[in-house]
Amino acid sequence: MLFTIEQLELIKKLQHTGMSSDQLLKAFGELEVPEQLQNNNTIAAALYSPLLVQHLTTPKSETPVKLTVQTVPTPVKSEPQSSNCSSPFEHPICSNAPRPIRSQRTPMKEITTLDDPNELEEFMKQGEEACILDMKTFITQYSLRQTTVAMMTGVSQPYISKLLNGNHRELSLRCRKNIYCWYLNCRRHPNKLAAFLADPTTRLETNGDGELIPQRRERYVFRPILIRMLESFFTQTPFPDLPRRVEIANACNHVLKMDKKGVGLMPKEVVSPQVVSNWFANKRKELRRRSAEASAASTSSASSSASSTANHDSVSVSSMSPRDEETSSRNTTPETAISPSPAVSTFEVSRPSAIISATSSTTSPISIPATIIPSVSPSALELFAMAQQLGVQLPVPFPTLPTHFFPFQMAPFYGNPASILKSE
């Protein structure tokens, strides 16, 4: 038969008082007598506020000492019982009252026993994955610890963790049903959970209707000296294991005691390994966020500079006129490809003999404005255009034709040269 550490300590204390095994059996029998009484208030008080044997602290003697057990009822504020709840454990118990001596591996029958056994079957019909999800939401909403659930259900904490993580196949069906019954009972009767809660840091409360009030976990406030210490530890080991976290927590508590000049630390000031783990996780998350922001900023700056350069080039190209483009293309052409004729401001044009009057035997020079004269060698079409502006007809020979003249009449051409050239 296996015993817990607490049970072994109690057995040793009882042995030190000089009690025999028969006296122990008789004492346990006397403790079971109040459970058979009909007075519910007396039963609840006897279970919740038992007095230890008065000879536990007396020195060991050779003669057997008579065992006396005395139970004193604790003042309890009674509430009217509901129609569907007749258990004496329905009454809320004062938080400062002594709690019963109970093995941590023994399930609480009053919490794991349902009023209606069919309720468990109806609950499990939706599938165990959905059952675990509902129970996990309930535990997270009310900030319950896995150790508290393990103590109430009689299942060890690692198996509670496996169940909540979805590895329910590693637990026996009996253990799973026991946990499900605990969840259904606490969900239906929140005052049971508030009364039997053994973890003082959770501090569950109920409202006027007997429903649980969700509690927010208290945030740990780090002092500057702790932040400096944790920063130094983070540079050494960003991912500390459990022994390392325990070492860091002990070092932080030691520094806090020195900072308070030997004054004891309050419960909310004590640094636990879980607090260290949370701080390291938040620190790693902050570093990842900063790195992501820096990379995003560098990428956006590079893209903006590239887009501004492209816009500048497009503006420079679009600002050039067709004449500028032609001039720039001509300027980029080698000099050997173009043989411009020297610029002249005046030249003589001879009129045809048929058009010139008989009295005038010579032609007079004509002055052409400088704006009409192109800067490069003009083409034949440009020459005809200038001649039209000046009112002069030019019988220019066309070397590719046999007659060496243009194949159309000159008079219509000077009137509308575009239509003539288009028709031809």
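Heads up, the Cβ atoms here are built off N, Cα and C, so glycines get one too.
According to Swiss-Prot, the domain 'HNF-p1' annotation covers 1-30, on the basis of sequence analysis. Helix, strand and coil counts from DSSP across the domain 'HNF-p1' (1-30) read 22 helix, 0 strand, 8 coil.
Annotated domain 'POU-specific atypical' per Swiss-Prot: 103-199, in sequence order. Note on the domain 'POU-specific atypical' (103-199): its mean pLDDT in the predicted model is 79.
Record note (Swiss-Prot) on the mutagenesis of HIS404 to Tyr: In ky777; expression of G protein-coupled receptor (GPCR), srsx-3, in olfactory neuron AWC (OFF) is lost after larval stage L1, but expression of GPCR str-2 in AWC(ON) is retained. Phenotype effects are more severe in older adults than in young adults.
Counting residues per DSSP class in helix, strand and coil order gives 67 helix, 0 strand, 30 coil for the domain 'POU-specific atypical' (103-199).
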